[in-house]
Amino acid sequence: MNARKAPEFPAWPQYDDAERNGLVRALEQGQWWRMGGDEVNSFEREFAAHHGAAHALAVTNGTHALELALQVMGVGPGTEVIVPAFTFISSSQAAQRLGAVTVPVDVDAATYNLDPEAVAAAVTPRTKVIMPVHMAGLMADMDALAKISADTGVPLLQDAAHAHGARWQGKRVGELDSIATFSFQNGKLMTAGEGGAVVFPDGETEKYETAFLRHSCGRPRDDRRYFHKIAGSNMRLNEFSASVLRAQLARLDEQIAVRDERWTLLSRLLGAIDGVVPQGGDVRADRNSHYMAMFRIPGLTEERRNALVDRLVEAGLPAFAAFRAIYRTDAFWELGAPDESVDAIARRCPNTDAISSDCVWLHHRVLLAGEPELHATAEIIADAVARA
């Protein structure tokens, strides 16, 4: 039994009268779907502006956002999509469900983001998209990846599910000349329980218009006679969710500023614990939105890491084991897996294998707490690591 107990952390999701008033506003407008109301339209305009994008399209969840973006980028049977081997499974399954082959590549041992050299080595004539995931809100090396994209002609699709409000060398996600997707699932940095968005930079208006049709059963905005222009599905976000997301967006920047300040302290405290290595940074990623507080205990086996997480949870911390390497999940091999064995992929993804075994993360609400709570958090982690 761990002698120390965690302090109270701020609740998540957070809400106040802004969400309440938004829900009433959506209710009273009398139209609760996007084709009849204005909450989704307003949220899309506000979210696009906040991220420097030309357009935003709100959808049902982050996985659908990825599927939709990949589809309008031409991903399908006979194509390949490069993804990080260390990521949530949706990054790979979104491509696999479209009939493509997902090619996992290794990540950097310090930042947990795509290794550009590994990406360059994985590009083939079949590669249709390169998908960087901005892990825990730390943006991937967009300079190196943009150069690979320019040299090969393979476009980037940013999986920004963790990176609401993040920046790379002063540029927002929508200003980096590539399509990006976001998630608004319950634990994310802004949430309506579920939801997602695809943002399109200048020059991608045609893909945006196609995506709108695809996400609405092929129907144009003004269709009243069931003229389905192209094949599609129903991925439309509802008006209630959009009203909540508008309120969530309004407080995003303030929360990011708090998390950033708190991470500076917590990472220093974690780094002082023998055997603990906090997630590294990149000075070019000059605004990290801090979706997770991640750290490694290099050399720890997966079994011992899992026991460590159990002790942290028992003490009251919102702690989690890191993502499993996607090639070590059964789901990865069901559809669109490369013609390689698990061991073959693991040999070229040593960092992923290590991180997925020895990494722990804390939910971002920890970073909304005060300094005393962070000191207490570090003490609990130090005690648990000493017994790991």
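A Cβ is built for glycine as well, from the same backbone N, Cα and C atoms used for every other residue.
Heads up, this one's the original sequence, none of the swaps are in it.
Not measured: the values here are computed from a predicted model.
Long-range neighbours of F88 (mutagenesis position) (same chain, six or more residues apart, CB within less than 8 Å of its CB): V133, A161, F323. For the mutagenesis of F88 to A, Swiss-Prot gives this note: Loss of AHBA synthase activity. The structure shown keeps the original residue.
According to Swiss-Prot, the mutagenesis experiment D159 to A, E or K carries the following note: Loss of AHBA synthase activity. The number of other CB atoms found within 10 A of the CB of D159 (mutagenesis position), across every protein chain shown, is 27.
Among the sequence features in Swiss-Prot, the mutagenesis site H162 to L is noted as follows: 2-fold decrease in AHBA synthase activity. Cβ neighbours of H162 (mutagenesis position) (same chain, under 8 Å, six or more residues apart in sequence): V133, H134, M135, A136, G137, K188, L189, S289, Y291, M292. Following the DSSP three-state reduction, the secondary structure of H162 (mutagenesis position) is coil.
Among the sequence features in Swiss-Prot, the mutagenesis site Q185 to E, H or L is noted as follows: Loss of AHBA synthase activity. Sequence-distant contacts (6 or more apart, same chain, Cβ under 8 Å) of Q185 (mutagenesis position) comprise N61, G62, A161, T191, G193, E194, G195.
A mutagenesis experiment is reported in Swiss-Prot for this position, R219 to A, and the note states: 10-fold decrease in AHBA synthase activity. Long-range Cβ proximity for R219 (mutagenesis position), meaning a same-chain Cβ under 8 A and a gap of 6 or more residues, is found for L213, Y226, F227, H228, K229, G232.
Here Swiss-Prot notes a mutagenesis experiment, Y291 to F, with the remark: 7-fold decrease in AHBA synthase activity. Just so you know, the Cβ of Y291 (mutagenesis position) picks up 25 other Cβ atoms within 10 Å once every protein chain is counted.
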